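For reference, the structure discussed in these notes is given below.
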Amino acid sequence: MFENITAAPADPILGLADLFRADERPGKINLGIGVYKDETGKTPVLTSVKKAEQYLLENETTKNYLGIDGIPEFGRCTQELLFGKGSALINDKRARTAQTPGGTGALRVAADFLAKNTSVKRVWVSNPSWPNHKSVFNSAGLEVREYAYYDAENHTLDFDALINSLNEAQAGDVVLFHGCCHNPTGIDPTLEQWQTLAQLSVEKGWLPLFDFAYQGFARGLEEDAEGLRAFAAMHKELIVASSYSKNFGLYNERVGACTLVAADSETVDRAFSQMKAAIRANYSNPPAHGASVVATILSNDALRAIWEQELTDMRQRIQRMRQLFVNTLQEKGANRDFSFIIKQNGMFSFSGLTKEQVLRLREEFGVYAVASGRVNVAGMTPDNMAPLCEAIVAVL
């Protein structure tokens with residue numbers, strides 16, 4: 001039976017990590033997978049996380065199963081982070097949150113819930129987007145369509161093309177938006193553009209699904225939620241798949257959340273019971289450790305202050321690396337203008353490098369980036385910047 005199975009293609013991002021590990025060149029540089037690295041090239045455990053873990057080590061009394069939807073305090077903290085403390089939506093009990101195995105788990109839970117319990121057949125994602133979006137929705141039996149997003153020539157959001165292509169989306173279609181730090185372009189709508197999209201989506205009858213993996217990495221925790229909150233103010237129904245991998249550095253703990261919003265508390269309770277049924281048939285209930293860490297930090301003023309400062313430090317380091325990257329490329333004699341990179345948000349930059357140039361970077365210089373030309377700015381350090389920029393200039 002198994003001998004007739006053909007091998008799956010390597011994952012475009014995680015497969016790159018395998019190649020990087022196997023590369024024995026000492027000066028190799030990994031700008032592929034989206035993890036934060038500090039000035040020394042390490043992915044650190046945050047101080048706030050260590051302190052929360054110490055607290056849990058001393059105070060945890062059981063390893064019993066969690067409920068299907070996870071830790072209640074985690075859900076409460078997640079909703080406040082997304083919609084703001086004192087949000088009308090929270091006060092009216094219109095939101096329910098399930099703790100999930102990472103942001104990917106949240107997307108799959110949302111996809112399974114929609115496929116089984118609604119008339120949704122199509123999900124619209126931006127072109128380009130995170131490659132795994134298509135796999136997740138297709139695996140749940142949903143069709144994936146693309147809407148225009150990026151103006152490659154001007155390195156900007158092509159908002160007119162975005163609106164035009166979404167004119168094809170029908171009432172009852174799901175439209176997926178990146179909450180902030182669009183992956184892979186790093187280009188986000190302005191608040192005014194978010195409000196236009198929110199208004200349009202109400203008029204057209206789309207169900208908004210927000211993929212929110214980078215809250216705090218663009219401008220700040222509150223500022224980065226502006227787009228989502230513009231939608232929440234106008235929409236009776238929406239779904240948010242959020243992740244704590246990046247902003248808490250909890251990559252391998254798989255801490256995510258799927259938040260369902262409906263018109264009233266009775267409707268959301270009914271719908272959420274079906275979301276829990278989808279979870280029960282998938283992984284039964286979530287693991288406790290990472291979510292306990294997040295809930296401990298977010299509900300403790302002292303720990304939260306440490307975490308917010310650490311998040312600010314990470315965001316500012318990435319912004320410094322963007323500036324240094326652009327300056328160093330110029331110093332090394334790049335024959336094109338890369339200043340657009342400074343305006344992008346989050347970990348990634350859509351560099352404009354071609355597949356061929358990316359391949360040459362890897363084979364000739366040991367510099368690893370995704371074939372689309374997406375580079376992880378958080379993988380850059382003052383030490384690797386000069387060789388990196390020399391390699392890029394050599395392949396231009």
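Placed from the backbone N, Cα and C atoms, the Cβ positions cover glycine too.
As the structure is a computational prediction, the values presented were derived from the model and not from experiment.
Around the Cβ of ARG374 (mutagenesis position), a 10 Å sphere holds 26 further Cβ atoms from the protein chains shown. As annotated by Swiss-Prot, L-aspartate binding site applies to GLY34, TRP130, ASN183, ARG374.
Recorded in Swiss-Prot as a mutagenesis result, HIS133 to Asn carries the remark: Decreases to 60% in maximum rate of the overall reactions in both directions. Around HIS133 (mutagenesis position), the C-beta neighbours below 8 angstroms that are at least 6 residues distant in the chain are LEU107, VAL125, VAL144, LEU176, ASP211.
According to Swiss-Prot, the mutagenesis experiment HIS133 to Ala carries the annotation: Slight increase in maximum velocity of the overall transamination reaction between aspartate and 2-oxoglutarate. In the three-state DSSP scheme, HIS133 (mutagenesis position) is classed as helix.
Quoted from Swiss-Prot, the note on the mutagenesis of ARG374 to Phe or Tyr is: Second-order rate constants are reduced by >5 orders of magnitude.
ARG374 to Ala appears in Swiss-Prot as a mutagenesis experiment; the accompanying note says: Reduces first-order rate constant about 10000-fold. ARG374 (mutagenesis position) carries a strand DSSP state (E or B).
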Those residues of the chain, 6+ apart, with a Cβ under 8 Å from that of ASN183 (L-aspartate binding site): GLY34, SER129, TRP130, ALA213, TYR214, GLY346, PHE348, ARG374
